[in-house]
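Notes to accompany the following structure.
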Amino acid sequence: MDAPFESGDSSATVVAEAVNNQFGGLSLKESNTNAPVLPSQTTSNHRVQNLVWKPKSYGTVSGSSSATEVGKTSAVSQIGSSGDTKVGLNLSKIFGGNLLEKFSVDKSTYCHAQIRATFYPKFENEKTDQEIRTRMIEMVSKGLATLEVSLKHSGSLFMYAGHKGGAYAKNSFGNIYTAVGVFVLSRMFREAWGTKAPKKEAEFNDFLEKNRMCISMELVTAVLGDHGQRPLDDYVVVTAVTELGNGKPQFYSTSEIISFCRKWRLPTNHVWLFSTRKSVTSFFAAFDALCEEGIATSVCRALDEVADISVPASKDHVKVQGEILEGLVARIVSSQSSRDMENVLRDHPPPPCDGANLDLGLSLREICAAHRSNEKQQMRALLRSVGPSFCPSDVEWFGDESHPKSADKSVITKFLQSQPADYSTSKLQEMVRLMKEKRLPAAFKCYHNFHRAEDISPDNLFYKLVVHVHSDSGFRRYHKEMRHMPSLWPLYRGFFVDINLFKSNKGRDLMALKSIDNASENDGRGEKDGLADDDANLMIKMKFLTYKLRTFLIRNGLSILFKDGAAAYKTYYLRQMKIWGTSDGKQKELCKMLDEWAAYIRRKCGNDQLSSSTYLSEAEPFLEQYAKRSPKNHILIGSAGNLVRTEDFLAIVDGDLDEEGDLVKKQGVTPATPEPAVKEAVQKDEGLIVFFPGIPGSAKSALCKELLNAPGGFGDDRPVHTLMGDLVKGKYWPKVADERRKKPQSIMLADKNAPNEDVWRQIEDMCRRTRASAVPIVADSEGTDTNPYSLDALAVFMFRVLQRVNHPGKLDKESSNAGYVLLMFYHLYEGKNRNEFESELIERFGSLIKMPLLKSDRTPLPDPVKSVLEEGIDLFNLHSRRHGRLESTKGTYAAEWTKWEKQLRDTLVANSEYLSSIQVPFESMVHQVREELKTIAKGDYKPPSSEKRKHGSIVFAAINLPATQVHSLLEKLAAANPTMRSFLEGKKKSIQEKLERSHVTLAHKRSHGVATVASYSQHLNREVPVELTELIYNDKMAALTAHVGSVDGETVVSKNEWPHVTLWTAEGVTAKEANTLPQLYLEGKASRLVIDPPVSISGPLEFF
């Protein structure tokens, strides 16, 4: 969960057309004024290159050398010297005189920008999870890298850059999240340092300020809303240490983080390193064995056993958070990491905790409980309790309460127009400019920098910029741009920049320009620790089902359960389990539990939806009672019963809670219920709903008419009928549902665009209630990075609509706002690329038909057409941000819309020949769609294949033997031995069933432990020879004695006392009882047939 972005005017700004791309220069000269000073003509290359920050030694200010200075200090790199205090700060300069409005950009205007706080860049891996695993194993096996794994705590991102540098949440600052963060961080110092805490707090803040550093933490607390389990204590865990310097942020390695944290006595995470093929493959196998039932104790124990190095956390997850573990983060790091970690662990032992037994004052929960009236009261109380080192001023939270904290949006325009004062500024301008040009889903929010209030003058302005990326698609698209422009700085998560706009009369300095250009050569790092970029950024997040059932299945399903009912909720959680690839057994268990939960909470709450921020108040007692019923239930739930009551101290949070899911969507296994919404094949004895997730102009009505009149229908006797949306009065989909109930075995052509998930849920509900399948038909298109429909497709749709006459829905050439209407439909699909769009439809409905639209050999879209569409999209974004869904003929941009609608028509008419020529002929399209529908109607359709991986299915490791070879051995034994032939007679069918699953068990999770089963992963899928030497049997069971061979000279050892292949068990006898056959033989209760010579059979080592 992360802080919601602060509210404010979300209107977009029109970036100035002409942006100055040339560089200016700035040296950090000493000055008696607070204005930046431009370099002289004698500035050397060496001096400007020193603007690139160099790593510092970590440690306390009193115990280590001071920070390396970059040149001399100036107002550009200093916090204002006025000494902010909790009262009396003069903010009149900020709000007096409309300084920004009067600040004009000319040749003497410069900008200095520095990153003030940031977290790691977010790289969206384009590979599947399985491909990432394979690459990780390959790199570790070759000695090119080490795999690092850490615990994923359930909390909020919190960043701290010193008492003047500021405190930040993921996309905001100056709110309850950061107030709680500062309080908890200060309390960690008091707990660690005891009576020395005030002195160490001051030193720590001074150290961060002088070295321009930022530490990032996971803030885990019970006062900011529920995750998977309410933590037993409030704490932080340091996850990143960043040197911001005067250039590109430099992140510490994990060993450096641990060294830094142990010197300052800050909490560190539990970390494991895997540097061999055996250990890294064992890790992935251990996770697969635990992912459906793992809790903190079992996971940490298993990883401790298989890892090469284990570094325990400063705070035990079980003691401060609880047993419910969100997940693990695995990433590739340098092959030297193990050696570096060993050195750090040797030189920096865990520090003492001097304040453990001291009275630290009121706790976070006590303070929040005492100030429940409003959020500002809670923040003030928390900040007063922090002390002067961490909070010398509360200006960041309250500023001047008679004025807004946000600044005018023109800050960004002037930032981009100004000459960059140094190389770092030029790179930040490059980032923002590209994100705007590519229209990435991001907001650039500017705020007054209250810490610099005393330094402000008409020619010297200071602001804070928050770069808020709205969706993961923004990171994906930016990463794609980095492939074409390797010199781009990464797009960071938690991205805050200090901006200084100022005037200088020194003129331009050509030597400084050259110096800055040369500095850029030193910025490209090439490979990180010898790793190529793609490999250096390999990371995978792995979450546990015990956490997901609480957050994703219970909490995130509340709105569906209360709004749409139990049936829709069931569809939701089945789809989630399918996406995750949950094993069949767990699906059945979860269905039973979640159905019971849905009935329980609806009965208790009625129509009053349970709050997602306090859902555990109801869910935890329910889960506790459910777990007590059986051991199986207890394993499913993981842990329950230690509920922390939050109702009296929950912080007042303005806005919805946010959760980073980071789930990779895959086709899952067969759902656990007999009537799933998603079907592996469409059944021909059911009804059929054909619907269109499309845009006006896709020819769906014309297609429906042709399909309705097609001779012979769809090859069977089911009636076909259609319902045209433009002719239906009232709500359309309830009418379709009525028709389905009247004619449950009919084929319904739903002639209406179905553009969003709410409609898809209604269709799923119809399918479930009326025993029908649904088939989506979509116009084929390459799409864009964030939309399943390309601009080419959009152009054709608009062209078709503007050729219509007398359209029933009044959307034709006479419609004055037709272009706006199509843009509105187009944006309903925003946020999904083509692959994501199609995958979700297939996951929901089990089928998909692509309606041919554009010829593959067409020439590119003409520039005038592309340009007018892009202008329309920009205008739509401006309009929707300011006015929401208000008609285009109303509002601020009405005149611009009128002008654009005319320009659109003129442009499309001028390019009508091109737009007509690129379309697939209508008759060809109809024929292809009809044939695919016939296949579906017959029940012969199978959905497109996709990678399927069953997680959580590892229970034991075994060698899988070919059934034909074992069967051949039995035939030979029967032919040579009448007694054996007599024994086998009458058991052929049951033996054949066993032979289909014949295997030699090596280790079982319940009997031998997760780590033991996982240890076989280094030989996964390798052929292992097995020598069969004898057959032992009686009237209840029979099995072959097996001697397991070796792989690459290493003997594969079975942990079973008697390795064997079970051939047969009588009814009521479990396979496990076959383990007793050797003892029964010694007791004279079983017979033995020696196989001479022994028979050798090979099979792959697999997990089951």
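Even glycines carry a Cβ here, placed using N, Cα and C.
Because the structure is a prediction, the values reported are computed rather than measured.
Packing around K152 (mutagenesis position) is summarised by its Cβ count: 21 other Cβ atoms lie within 10 angstroms of its Cβ, all protein chains included. Annotation of the mutagenesis experiment K152 to A in Swiss-Prot: Loss of tRNA ligase activity due to impaired ligase activity, but normal end-healing.
Under the three-state DSSP scheme, K152 (mutagenesis position) falls in the strand class. Taken from Swiss-Prot, the feature active site, N6-AMP-lysine intermediate covers K152, and the record attributes it to experimental evidence.
Here Swiss-Prot describes E218 to A as a published mutagenesis experiment; the accompanying note says: Loss of tRNA ligase activity. E218 (mutagenesis position) falls within a strand when secondary structure is assigned with DSSP. Neighbour count (other Cβ atoms within 10 Å of the Cβ, all protein chains): 20 for E218 (mutagenesis position).
Quoted from Swiss-Prot, the note on the mutagenesis of E326 to A is: Loss of tRNA ligase activity. Under DSSP, E326 (mutagenesis position) is assigned to coil, being neither helix nor strand in the three-state scheme.
The 10 Å shell around the Cβ of H999 (mutagenesis position) contains 19 further Cβ atoms across the protein chains shown. Listed in Swiss-Prot as a mutagenesis experiment, H999 to A is described as follows: Reduced tRNA ligase activity due to reduced CPDase activity.
According to DSSP, H1060 (mutagenesis position) sits within a strand segment. Record note (Swiss-Prot), mutagenesis H1060 to A: Loss of tRNA ligase activity due to reduced CPDase activity. The unchanged residue is displayed.
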Which number gives the other C-beta atoms within 10 angstroms of the C-beta of E326 (mutagenesis position), all protein chains shown included? 26
What same-chain residues, at least 6 away in sequence, bring their CB to under 8 Å of the CB of H1060 (mutagenesis position)? V1000, A1039, L1040, T1041, A1042, A1074, N1075, L1077
Sequence-ordered, the mutagenesis positions among K152, E326, H999 whose CA is within 10 A of the CA of E218 (mutagenesis position) come to K152
Looking only at C-alpha atoms, tell me how far K152 (mutagenesis position) is from H999 (mutagenesis position), rounded to the nearest Å. 37
Between the Cα atoms of H999 (mutagenesis position) and E326 (mutagenesis position), what distance do you get, rounded to the nearest Å? 35
